[in-house]
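Scroll down for the structure; my scribbles are underneath it.
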Amino acid sequence: MFLLPFVIRHSSSIYLPTLRFRGLLTVISRNIHISTPHKMLPLSIEQRRPSRSPEYDQSTLSNYKDFAVLHTDLNLSVSFEKSAISGSVTFQLKKLHEGKNKSDELHLDTSYLDVQEVHIDGSKADFQIEQRKEPLGSRLVINNASCNDNFTLNIQFRTTDKCTALQWLNSKQTKGGKPYVFSQLEAIHARSLFPCFDTPSVKSTFTASIESPLPVVFSGIRIEDTSKDTNIYRFEQKVPIPAYLIGIASGDLSSAPIGPRSTVYTEPFRLKDCQWEFENDVEKFIQTAEKIIFEYEWGTYDILVNVDSYPYGGMESPNMTFATPTLIAHDRSNIDVIAHELAHSWSGNLVTNCSWNHFWLNEGWTVYLERRIIGAIHGEPTRHFSALIGWSDLQNSIDSMKDPERFSTLVQNLNDNTDPDDAFSTVPYEKGFNLLFHLETILGGKAEFDPFIRHYFKKFAKKSLDTFQFLDTLYEFYPEKKEILDSVDWETWLYKPGMPPRPHFITALADNVYQLADKWVEMAQHLKTTEDFRSEFNAIDIKDFNSNQLVLFLETLTQNGHSNKKPKDFDWAKFPVASRALLDIYQDNIVKSQNAEVVFKMFKFQIFAKLQEEYKHLADWLGTVGRMKFVRPGYRLLNSVDRRLALATFDKFKDTYHPICKALVKQDLGL
């Protein structure tokens with residue numbers, strides 16, 4: 001139990017009438033700030049506490065601790081002919097007088113940038129670009145930063161053909177026949193777009209002026225321009241954000257409303273489909289999230305549906321979520337991805353991990369909030385069902401890791417110059433979610449946990465933090481439940497590799513799925529002909545399954561069923577009649593599906609069943625998608641059964657993939 005000493009400082013708000021009688025200490029703790037001594041955590045975890053919080057980010061070459069960024073202004077020009085963005089960035093800086101060099105030098109991150117000139121308070125300044133240090137780039141060193149505590153830094157630059165922040169597509173590579181460019185800056189690629197303090201620990205407000213022959217979207221609110229120059233697009237971001245959240249795209253973009261504060265942008269040929277896919281749900285998601293946390297702070301919430309090569313499901317660029325076209329399933333079955341990106345408006349964008357070691361604070365919280373949103377709308381069993389799907393994805397992710405001992409821990413250690421992209425996996429998402437779900441459960445359920453959610457996001461709004469700041473806040477908020485919190489095996493949850501302790505999930509929406517999958521595994525070993533299977537199974541079996549249930553069904557089949565009695569040596573490749581019968585009987589819901597999640601799981605089942613006639617279909621499909629969730633495991637699957645086809649397919653399509661995706665697939669294939 002948490003005891004004195006403590007210092008009491010009154011809060012600006014008192015909520016005594018709404019509190020149940022839980023003891024004076026509880027009342028006090030919820031409504032005043034308690035300044036507690038450190039080392040309140042269990043000793044085993046206290047021993048891991050860093051010397052300072054937030055922990056220093058080792059994935060930057062900048063001296064960001066020596067300066068505060070008061071504002072950032074981007075003045076950019078997009079050239080499709082040169083596949084380059086040029087222009088300038090202007091920082092309003094303040095010296096913090098920390099560190100041994102007392103800010104005599106200013107260090108910024110760059111990567112494959114052509115830095116042309118540097119000016120401080122209008123005067124030209126000397127600078128050097130240090131030798132490249134993989135994978136962190138090249139440090140930009142500016143001497144004699146300024147004799148003033150507050151000063152303006154202007155840097156002129158141009159991106160190069162080695163830029164990892166942008167993907168350029170010529171007119172032949174887009175379905176609309178116009179060139180296109182989009183950015184992807186997370187985790188450490190902002191430094192390849194413009195010189196910056198490329199760390200999530202540094203936030204600033206932004207303005208941007210972007211010249212392009214084609215429409216532009218940006219991670220901010222469009223400022224109406226009264227000038228006659230229609231090729232210049234101006235934006236403002238009033239909420240401080242880190243550099244990695246900047247998002248820029250330019251191409252043949254059209255727009256349509258999808259809610260009172262939301263617009264969808266995409267190429268004209270898919271605009272109507274995108275509008276239909278999103279218009280029923282986006283505002284509902286926003287209002288539901290506001291009830292769980294607090295008011296949406298960013299004003300507008302817009303969505304850019306990107307080109308096919310976009311590598312992620314979505315990117316939470318503030319005001320302008322970047323989304324994959326694989327969300328367009330023509331039945332609104334993938335809309336929950338938008339709930340995830342929307343949830344980032346609080347977790348990740350408003351409250352941010354201080355370094356990529358603590359990425360779970362972004363993504364674990366976001367998955368938790370995403371599932372709270374869909375649970376509030378569709379019911380608690382739906383939330384638990386989504387968690388079951390996530391648990392399976394987590395197991396698959398860890399099983400496929402080349403170094404699970406290192407990369408399956410919740411808190412990472414990237415302090416040896418490891419590229420954060422190399423550590424990217426489902427772990428921070430699903431392991432992080434399961435920790436928060438476990439805390440919700442042991443602390444008394446949603447009614448007990450929701451006040452902490454609001455407190456946490458208000459306390460760290462517009463700030464960056466590490467795991468220990470999260471833990472300290474948790475313990476401070478629940479002083480009367482210290483014994484419960486101490487019972488958590490923090491060492492296992494945060495620092496041990498592998499799967500976490502499994503929470504209890506409601507399986508109501510999964511039970512029928514498991515039963516049908518088990519029946520197929522059982523019957524595959526006994527029935528001999530297609531007619532036999534048609535007499536036992538019917539398309540009506542899955543008629544009422546939603547897309548997530550279909551995904552779980554196919555995934556459970558590849559795991560040889562769910563039953564405790566499932567055969568250990570079962571192999572679908574030994575039962576080709578059963579495999580083909582299943583796909584034939586359920587073809588309307590599975591084979592003909594336009595939902596990319598279902599389609600991918602179908603291909604996975606076909607590979608497990610070694611249906612060789614289907615390998616080419618998977619290879620062709622890999623040329624139509626760019627989302628790494630499908631591309632990377634797709635190539636691994638194909639490589640496991642036909643390496644020659646996998647290599648030929650990658651060679652054919654590699655230049656259509658985003659640079660990050662291309663590099664990671666090369667690693668996966670051992671190239």
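Note that Cβ sites are derived from N, Cα and C of the backbone, with glycine treated the same way.
Original residues throughout; no substitutions modelled.
Database features (Swiss-Prot):
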| type | residues | note |
| --- | --- | --- |
| ACT_SITE | Glu341 | active site, proton acceptor |
| ACT_SITE | Tyr429 | active site, proton donor |
| BINDING | Gln184, Leu185, Glu186, Pro311, Tyr312, Gly313, Gly314, Met315, Glu316 | substrate binding site |
| BINDING | His340, His344, Glu363 | Zn(2+) binding site |
| MUTAGEN | Tyr244 to Phe | Strongly reduces the substrate affinity |
| MUTAGEN | Glu316 to Ala, Gln or Asp | Abolishes the aminopeptidase activity |
| MUTAGEN | His340 to Gln | Abolishes the epoxide hydrolase and aminopeptidase activities |
| MUTAGEN | Glu341 to Gln | Abolishes aminopeptidase activity. No effect on the epoxide hydrolase activity |
| MUTAGEN | His344 to Gln | Abolishes the epoxide hydrolase and aminopeptidase activities |
| MUTAGEN | Glu363 to Gln | Abolishes the epoxide hydrolase activity |
| MUTAGEN | Phe424 to Tyr | Increases the aminopeptidase activity and decreases the epoxide hydrolase activity |
| MUTAGEN | Tyr429 to Phe | Abolishes the aminopeptidase activity and decreases the epoxide hydrolase activity |
| MUTAGEN | Arg627 to Lys or Ala | Abolishes the aminopeptidase activity |
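Sequence features annotated in Swiss-Prot and their locations in the structure.
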residue: Glu186; record: substrate binding site; DSSP class: coil
residue: Tyr244; record: mutagenesis position; DSSP class: helix
residue: Tyr312; record: substrate binding site; DSSP class: coil
residue: Glu341; record: mutagenesis position; DSSP class: helix
residue: Phe424; record: mutagenesis position; DSSP class: coil
residue: Tyr429; record: mutagenesis position; DSSP class: helix
residue: Arg627; record: mutagenesis position; DSSP class: coil
* Cβ-Cβ under 8 Å from Glu363 (mutagenesis position), same chain, 6 or more residues apart: which ones? -> Gly348, Pro428, Tyr429, Gly432
* Is any of the mutagenesis positions Tyr244, His340, Arg627 within 10 Å of Tyr312 (substrate binding site) (Cα-Cα), and if so, which, in sequence order? -> Arg627
* Long-range same-chain neighbours of Gln184 (substrate binding site), Cβ under 8 Å, sequence gap at least 6? -> Ala165, Gln167, Pro311, Tyr312, Met315, Phe322, His658, Ile660
* Grab the substrate binding residues from the record (Gln184, Leu185, Glu186, Pro311, Tyr312, Gly313, Gly314, Met315, Glu316) and give me their largest CA-CA distance in Å. => 15
* Asked: What is the separation, in Å, between the Cα atoms of Arg627 (mutagenesis position) and Gly314 (substrate binding site)?
  -> 9
* **Zn(2+) site shell beyond His340, His344, Glu363, criterion: Cβ within 8 Å of Cβ centroid** => Gly314, Glu316, Glu341, Ala343, Ser347, Gly348, Asn362, Trp365, Thr366, Val367, Leu369, Glu370, Tyr429
* Structure fact -> Tyr244 (mutagenesis position) has its Cβ surrounded, within 10 angstroms, by a count of other Cβ atoms equal to 25
* Compare the C-alpha of Glu186 (substrate binding site) with the C-alpha of each of the mutagenesis positions Tyr244, Glu316, Glu341, and give the closest one. => Tyr244
* Asked: Helix, strand or coil: which one is Glu363 (mutagenesis position) in, per DSSP?
  -> helix
* To do: Sorry to bug you, but what's the C-alpha spacing from Glu316 (mutagenesis position) to His344 (mutagenesis position), rounded to the closest Å?
  => 6
* Among the mutagenesis positions His340, Glu341, Phe424, report those whose Cα falls within 10 Å of that of Gly314 (substrate binding site); none is a fine answer. => His340, Glu341
* Going by C-alpha distance, which of the mutagenesis positions Tyr244, Glu316, Phe424 is nearest to Glu341 (mutagenesis position)? -> Glu316
* Asked: Counting every protein chain present, what is the number of Cβ atoms, excluding its own, within 10 Å of the Cβ of Tyr429 (mutagenesis position)?
  -> 23
* Asked: If you count Cβ atoms within 10 Å of the Cβ of Phe424 (mutagenesis position), leaving out that atom itself, what do you get?
  -> 19
* Cα-Cα separation of His340 (mutagenesis position) and Tyr244 (mutagenesis position), in Å? -> 18
